[in-house]
Amino acid sequence: MKSPLPWLKRRLSGRADSEHAQNLIRIIITTLFISYLGWRYQHTHGDTLMATWLILVGELLVSLGLMVAILLRPQVSHTRRLIGMLLDYTCTGAIMAIQGEPASPLYAVCMWVTIGNGLRYGSNYLRAATAMGSLCFLGAILISPYWKANPYLSWGLLLGLIAVPLYFDSLLRAMTRAVREARHANQAKSRFLANMSHEFRTPLNGLSGMTEVLATTRLDAEQKECLNTIQASARSLLSLVEEVLDISAIEAGKIRIDRRDFSLREMIGSVNLILQPQARGRRLEYGTQVADDVPDLLKGDTAHLRQVLLNLVGNAVKFTEHGHVLLRVTRVSGSAEDAVRLRFDVEDTGIGVPMDMRPRLFEAFEQADVGLSRRYEGTGLGTTIAKGLVEAMGGSIGFKENQPSGSVFWFELPMAIGEPLKSSTVRVPTGALVDAPEELESSNIIAFSNPFLRHRARVRSMRMLVADDHEANRMVLQRLLEKAGHKVLCVNGAEQVLDAMAEEDYDAVIVDLHMPGMNGLDMLKQLRVMQASGMRYTPVVVLSADVTPEAIRACEQAGARAFLAKPVLAAKLLDTLADLAVSTRQLATPATTVQVATSFEGVLDSSVLDELAALGMGEEFERQFVRQCLDDAQNCVGDIERDGTCSDWEQLRESAHALRGVASNLGLAQVASSGGELMRMADWQLQAEWRLRLSTLREQLKAGKDALDARVQGVKDGECSPRSNE
């Protein structure tokens, strides 16, 4: 038989008020009084005692009935509240009238019930309780010989029963008003921060975008130095905006925790890549120590953990002029088979924290000294953000001195043990832009120093539609997209987007979220209606300075394919477009083609390599590109065979995803299509068909290789030349 307690807890936990708690207290107190009377006067008989006992039993039965009513109908009920109040005062007043002096302590119960109703239900109930309690006590005064014999005491207590709750009512209303005003002020602050973020991000978008375009042009040494200064200043300003938004989200309780499997040591390595050069520039010793008993594979919010470490270790580097900065990770408790609690210590030999600042160390906009905000850059939000994120992840954070100088900031986090990570071989997601030289070398992907050139070599030209009400933003996006090889049409409103899409087809749309008239969300909803009625599907990327969780979630629900924050980074924008290009590519006949043997029709879409050739990088470059991409494709096929043999269907889909991306880069239509089919197959389908699919892939890849060899040989011998389709 199951215990009813879990059901009772679930039934009462979601109630809007605490009526059930007050009723439970009433039941407990009444039961105790009945038990006491039964024990104390078990051999005593009398009408007064019997009347008192019957009153208490009646109150207990009615209270039990109220509790049943609460369980059956958990919604707020003003009728039940009034019945409970009337029950309390009538029973208390009746017992005080019957018992006289022995029941005089019940006056405190009467006052307690009055104040309790006010605290639980507000001023209106406090005034109603005051009236009920006063009338019941007045009845006791008029009936009981004891209270009649003490008129000064009786009328004084009655006056107190009226005056004290009324004074408390004035305090309660003042407190309620203060809480309401504080809530409104906090909401106004959040709106102000969101608006200021939008206003800051909009000009930053133009500044950041144009400097990225400028960085790809020919500059002399002095111009490069000036450009680097501008970009560093823009990044610093953006960092300040991000910090203010982070603290706003933390205060509003809107931090979302996303727990995933990750490698702790790899994550710490990524932090070191950012902060170690800064420490080296300040001539500091910088190191990390991870204890041997700390597991490497964990499950947690790696993004927020990295942000906490960047804040704390970054502060240590910033406020240390001599000595060292050390990050230590140790295991506090937990079994390696289940979960662990890890402690992170950030030790430095810097300026330390003065005694008078320590109580306010984790408060917003605080630094160890007023003058430090001038000497060191920053808002003073780093430790506050770290505290909010650590507590949101279920941990604790603190500070201690580091003798003889400096400080140690520490935090502890509970972590689950992660699942073994997939193959460590470098995977290049479809359309991904790989920036790390080590990854590029190990994966044999051609690396161009110019991100726009790299994008043009891998992604075919697309027709883009851009909508933004700010001319500077439209200009930035147009320059970035055209430099990446795309054809761009810019409009200044959502209505123009719908009109343009009704006239022509576009491969992708980039739209600002907040525009005069119809905004981006309304445009998305209208576009989905149009597409449901037969219009060609077009992915939409939302670009906005409003990066609140509500805005991002609203865009996802409206059908946006991606959300990018202003100021847009060229690499992030190009990465997103590369992913869209692979998923929506229509292998149509282009304006410029290269003639290949008819036996290769359907195998090779030569327009992809034609666009690469149009960049004018030479025949040798094209041959090298083809050779290395074919090697990548062959490796992906080998990975598919290995994954199928191991029955690792999730990894097999990732291998097929990588193969589709490489094949699309070469224009191998059949291979790309087969890779896409593998990605969409269920586990049971893969288990039954993967060997047959693998055999087909190998045949298609061989045919594609022959077609590419024929093309490259034809270009080399001068047998085929570009021609224009009329």
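These residue numbers are counts, starting from 1, taken along the chain as shown.
Note: Cβ is positioned from N, Cα and C throughout, glycine not excepted.
Look at Swiss-Prot and you will find 195-417 tagged as domain 'Histidine kinase', backed by sequence analysis.
Annotated domain 'Response regulatory' per Swiss-Prot: 463-581, in sequence order, evidence recorded as sequence analysis.
Residues or ranges marked as domain 'HPt' in Swiss-Prot: 618-711. In the predicted model, the domain 'HPt' (618-711) has a mean pLDDT of 83.
For ARG15 to Ala, Swiss-Prot lists a mutagenesis experiment annotated as follows: Cannot interact with DSF. Significant decrease in EXP and EPS production, as well as in biofilm formation. Substantial attenuation in virulence. Cβ contacts within 10 Å of ARG15 (mutagenesis position), excluding its own Cβ and spanning all protein chains shown: 14.
Its own atom aside, the Cβ of SER18 (mutagenesis position) has 15 Cβ atoms within 10 angstroms in the protein chains shown. Here Swiss-Prot notes a mutagenesis experiment, SER18 to Ala, with the remark: Cannot interact with DSF. Significant decrease in EXP and EPS production, as well as in biofilm formation. Substantial attenuation in virulence.
Under mutagenesis, Swiss-Prot gives ALA178 to Asp with this note: Constitutive activation of kinase activity. A 10 Å cutoff on Cβ-Cβ distances gives ALA178 (mutagenesis position) a total of 10 other Cβ atoms nearby, all chains included. In the three-state DSSP reading, ALA178 (mutagenesis position) counts as helix.
Under the heading of mutagenesis, Swiss-Prot lists HIS198 to Ala and annotates it as follows: Decreased production of EPS and reduced activity of cellulase and protease. No change in DSF production.
Among the sequence features in Swiss-Prot, the mutagenesis site GLN496 to Ala is noted as follows: Decreases repressor activity of the response regulatory domain. Using a 10 Å Cβ-Cβ cutoff, GLN496 (mutagenesis position) registers 18 neighbours.
For HIS657 (mutagenesis position), the count of additional Cβ atoms within 10 Å of its Cβ stands at 19 [all protein chains shown]. HIS657 to Ala appears in Swiss-Prot as a published mutagenesis result, with the remark: Decreased production of EPS and reduced activity of cellulase and protease. No change in DSF production. Does not affect the DSF-dependent autokinase activity.
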Summary of DSSP states over the domain 'HPt' (618-711), given as helix, strand and coil counts:
86 helix, 1 strand, 7 coil
At the Cα level, what's the spacing in Å between GLN496 (mutagenesis position) and HIS657 (mutagenesis position), rounded?
36
Hey, how far is HIS657 (mutagenesis position) from SER18 (mutagenesis position), Cα to Cα, in Å?
55
Which of the three DSSP-derived classes (helix, strand, coil) applies to GLN496 (mutagenesis position)?
helix
Rounded to an integer, what is the Cα-Cα distance in Å between ARG15 (mutagenesis position) and ALA178 (mutagenesis position)?
25
Integer Cα-Cα distance in angstrom, ALA178 (mutagenesis position) to SER18 (mutagenesis position):
22
